[in-house]
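Student: Pulled these from Swiss-Prot:
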type	residues	note
BINDING	Cys45, His47, Cys64, His67	[2Fe-2S] cluster binding site
DOMAIN	6-101	domain 'Rieske'
VARIANT	Val3 to Glu	In strain: G7
VARIANT	Leu15 to Pro	In strain: G7
VARIANT	Ser49 to Ala	In strain: G7
Amino acid sequence: MTVKWIEAVALSDILEGDVLGVTVEGKELALYEVEGEIYATDNLCTHGSARMSDGYLEGREIECPLHQGRFDVCTGKALCAPVTQNIKTYPVKIENLRVMIDLS
């Protein structure tokens with residue numbers, strides 16, 4: 001499979017310890033800054049229709065604002081009920097102070 005890096009946002013758009021919702025080529029994503037690294041997941045919770053970008057980020061864990069299920073943003077792993085299905089993650093790289101996402 002060919003890697004397709006797409007520019008998402010400027011690195012400066014993602015605040016330290018925060019989450020940012022973006023749409024890249026029609027796909028809703030959540031971008032996270034965790035300890036100086038940027039991570040990307042789908043923006044919709046696997047349990048309901050809540051946007052992860054409206055959730056609470058604590059360390060590596062994002063809490064869904066609807067039912068308080070949590071995911072590890074680095075791996076996508078579902079961490080507690082009611083979520084049981086992992087959330088999709090996407091490779092990220094920084095190039096010229098721009099956040100690039102691999103959607104392939």
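Positions of Cβ are set from backbone N, Cα and C atoms, glycine also.
Sequence unchanged from the original; the noted substitutions are absent.
Could you tell me the structural context for the features on the list?
Tutor: Neighbour count (other Cβ atoms within 10 Å of the Cβ, all protein chains): 13 for His67 ([2Fe-2S] cluster binding site). Annotation note: His67 ([2Fe-2S] cluster binding site) sits in a coil segment as assigned by DSSP.
On its own chain, Val3 (variant position) has Pro91, Asp102, Ser104 as residues at least 6 apart in sequence with a Cβ closer than 8 Å to its own Cβ.
Listed in sequence order, Glu33 are the same-chain residues at least 6 apart in sequence whose CB falls under 8 Å from the CB of Leu15 (variant position). Leu15 (variant position) falls within neither a helix nor a strand when secondary structure is assigned with DSSP, and so counts as coil.
Cβ-based neighbour count (10 Å, all protein chains) for Ser49 (variant position) stands at 7. Following the DSSP three-state reduction, the secondary structure of Ser49 (variant position) is coil.
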Student: How long is the line from the C-alpha of Cys64 ([2Fe-2S] cluster binding site) to the C-alpha of Ser49 (variant position), rounded to the nearest angstrom?
Tutor: 10
Student: Count the Cβ atoms, other than its own, that fall within 10 Å of the Cβ of Cys45 ([2Fe-2S] cluster binding site), considering every protein chain shown.
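Tutor: Cys45 ([2Fe-2S] cluster binding site): 27 neighbouring Cβ atoms within 10 Å.
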Student: What count of other C-beta atoms do you get within 10 angstroms of the C-beta of His47 ([2Fe-2S] cluster binding site), across all chains shown?
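Tutor: Neighbour count, Cβ to Cβ under the 10 Å cut-off: 18.
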Student: Using the centroid of the Cβ atoms of Cys45, His47, Cys64, His67 as reference, list every other same-chain residue with Cβ within 8 Å of it (recorded [2Fe-2S] cluster site), in sequence order.
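Tutor: Here the nearby residues are Thr46, Gly48, Ala50, Pro65, Leu66, Gln68, Gly69, Pro82, Val83.
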Student: Counting across all protein chains shown, how many other Cβ atoms sit within 10 Å of the Cβ of Cys64 ([2Fe-2S] cluster binding site)?
Tutor: 23
